[in-house]
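Participant: For reference, the structure I am asking about is given below.
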Amino acid sequence: MPVKRSLKLDGLLEENSFDPSKITRKKSVITYSPTTGTCQMSLFASPTSSEEQKHRNGLSNEKRKKLNHPSLTESKESTTKDNDEFMMLLSKVEKLSEEIMEIMQNLSSIQALEGSRELENLIGISCASHFLKREMQKTKELMTKVNKQKLFEKSTGLPHKASRHLDSYEFLKAILN
């Protein structure tokens, strides 16, 4: 037997069913990030005006200015000042490291009184003192190497890169002259 099917759409169609208030529209694609697919939370999160975009991408848009700043000419003076400041900070760290070692010893004695390893696991008392001493020694060695290299460059008049490419004869000749 044939089955008769009919769609009763007359009740569903109304005259105002196509009003803009009833049609749900998708959000603008512009508000979504192409990399993450997430919606932008704030309108002020990234610059939207072209002037702000120019300032933000100035270097990448090949609008580079020549770098004749006075700060670049003073870079040699600032490196010596930075080196001196670094050495002063290093000496402060050495002094403070001794205090830290004393505090760690006190904590380890407290740990011995407690009889548990929870304090050691929490703070890491057992190996921290060795690491601190080792790092301080490495930093000192590196700073002395840097200072020796700078003194060598000043005495020979050769830049560091040029001294790398010399063979032993040219190196000795440069030192003697």
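Placed from the backbone N, Cα and C atoms, the Cβ positions cover glycine too.
So Swiss-Prot says this about it:
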MUTAGEN   LEU9 to Ala  Decreased interaction with nuclear receptors
MUTAGEN   SER28 to Ala  Loss of repressor function
MUTAGEN   LEU89 to Arg  Abolishes dimerization, but not interactions with nuclear receptors; when associated with R-96
MUTAGEN   LEU96 to Arg  Abolishes dimerization, but not interactions with nuclear receptors; when associated with R-89
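For the listed features, I'd like the structural context: burial, neighbours, distances.
Facilitator: Long-range Cβ contacts of LEU89 (mutagenesis position) within its own chain (separation 6+, distance under 8 Å) are none. Classification of LEU89 (mutagenesis position) by DSSP places it within a helix.
LEU96 (mutagenesis position) falls within a helical segment according to DSSP.
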